[in-house]
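What Swiss-Prot records for 21-28, 68-72, 128-131 is GTP binding site, and it gives similarity to another entry as the kind of evidence. For the published mutagenesis Gly23 to Val, Swiss-Prot gives the following note: Constitutively active. Displays defective GTPase activity and fails to respond to ral-GAP. Still able to bind ralbp1. Injection into embryos disrupts the actin cytoskeleton and the localization of pigment granules. According to Swiss-Prot, the mutagenesis experiment Ser28 to Asn carries the following note: Dominant negative. Shows decreased GTP affinity. Injection into embryos disrupts gastrulation. Among the mutagenesis experiments that Swiss-Prot reports, Asp49 to Asn is described with the note: Results are conflicting as to whether binding of the GTP-bound form to ralbp1 is abolished. Swiss-Prot lists Cys203 to Ser among its mutagenesis entries, and the accompanying note reads: Defective in membrane targeting.
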Amino acid sequence: MAANKNKNQSSLVLHKVIMVGSGGVGKSALTLQFMYDEFVEDYEPTKADSYRKKVVLDGEEVQIDILDTAGQEDYAAIRDNYFRSGEGFLLVFSITEHESFTATAEFREQILRVKAEEDKIPLLIVGNKSDLEDRRQVPMDEARGKAEEWGVQYVETSAKTRANVDKVFFDLMREIRTKKMSENKDKNGKKSGKSKKGFKQRCCLL
């Protein structure tokens, strides 16, 4: 029975999501809220924690693999390896800390550098701690302007109230899925082109 269960899980499509952002912005809190419906306020700084969950995305059962990375500068070197394995990124900052918003540009540059060979990288900007509106330091218009400049979606979340938590993970998975479908289509197109070319050559030889 267990073997069948593992077999079924391994056959599911897997979407790999990387949590990126400065320390203390709530990356771990968002991840744990999505995974377990729990709000964890006091959390030890993360080096890298990995989570996997089976979800239903637009009627299809899939698996999401979430890697929660460290925001501290000490871990900048090892982040490259994590970024290489990722298929999509949630770039998180706290609306109560403008410095964390400014830092998103540097994190994005690191992602683009590591993923230089890829055309469009699935990425969302996430303004967390929307429940602390009275302490807001990042105007919504400023964050939206940055998202528009980068050609990505901007969503505000609260790991505490669970506002938009599911939305950011599911929206990112949809972007990852679209990219995979596009890449598969391109690959199949190239294979088809090669087959036709080979067929023509054989015809000429005959």
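Just so you know, glycine gets a Cβ as well, placed from its N, Cα and C.
Annotated features, which come from Swiss-Prot, shown on the structure.
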residue : record               : DSSP class
Gly21   : GTP binding site     : strand
Lys27   : GTP binding site     : helix
Asp49   : mutagenesis position : strand
Thr69   : GTP binding site     : strand
Ser130  : GTP binding site     : coil
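It is 14 Å from the Cα atom of Asp49 (mutagenesis position) to that of Gly23 (mutagenesis position).
Figure note: comparing Cβ neighbours within 10 Å for the binding-site residues Gly21, Gly24, the maximum is reached by Gly21. Thr69 (GTP binding site) sits 9 Å from Gly23 (mutagenesis position), taking the C-alpha atoms as the reference points.
Its Cβ taken as reference, Gly23 (mutagenesis position) is surrounded by 16 other Cβ atoms within 10 Å in the chains shown.
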